Amino acid sequence: MSNNSNKRAPTTATQRLKQDYLRIKKDPVPYICAEPLPSNILEWHYVVRGPEMTPYEGGYYHGKLIFPREFPFKPPSIYMITPNGRFKCNTRLCLSITDFHPDTWNPAWSVSTILTGLLSFMVEKGPTLGSIETSDFTKKQLAAQSLVFNLKDKVFCELFPEVVEEIKQKQKAQDELSNRPQNLPLPDVVPDGELHRGQHGIQLLNGHAPAAGPNLAGLPQANRHHGLLGGALANLFVIVGFAAFAYTVKYVLRSIAQE
């Protein structure tokens, strides 16, 4: 018997999986897309986009479903291929919707139901056979690394060209952001005629420092001299004013005495 005949699924499984495929295309599962192998409808591959507000945000997680020839009367096995920090890679996962628990399997469950259950368990932290424990930091690192990892997978690229393009666009945006020159500090600009201090305590006029030269170093000393001169003049004006007032009073008193 040839390999192709070994891979040929029974009519019941084929019909059911075709129906499930049409259902997924019409009503996609949130965050997940799935495609069967063109050569074997019993092997499906899926991609989970990491949901927002989770450690998996920004990541792309590739895995596969292996359906038995008795599907839908027996459950499939589920594998995760992309390193993710939640499940072991290329290991059968023990979930209530997999072949680890045929006693809890419901033939009415579709491929959409299976993938929804997988995503639900992925964002939880409950342990199971095939799961691992890692920190959120590690999961975020793996999410960032998943882009490059998946682009190296031939099956991934063949089955999910739209996702591949999405990843490449995201990588391009990240590269442009990282290569963008840092913004230079803006000059200190103030209204015309106003002085304020810029960096290193240098006074700026209209947002510009005075031209470099011998006078620049003497600015603080010159300002100090101007302050002393102004204070002396103010004291002199007070003394002169007081003397004038005293002379006026004396003159008035003398005039009254003569009368």
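Just so it is clear, glycine is given a Cβ too, placed from its N, Cα and C backbone atoms.
As annotated by Swiss-Prot, domain 'UBC core' applies to 12-162, with the evidence given as sequence analysis. Model confidence over the domain 'UBC core' (12-162) stands at 97, taken as the mean pLDDT rounded to a whole number.
Swiss-Prot documents Cys94 to Ser as a published mutagenesis change and attaches the note Loss of catalytic activity. Slows down degradation of misfolded proteins from the ER. Cβ neighbour count for Cys94 (mutagenesis position): 16 (other Cβ atoms within 10 Å of its Cβ, all protein chains included). In the three-state DSSP scheme, Cys94 (mutagenesis position) falls into the coil class.
Feature annotation from Swiss-Prot assigns active site, glycyl thioester intermediate to Cys94.
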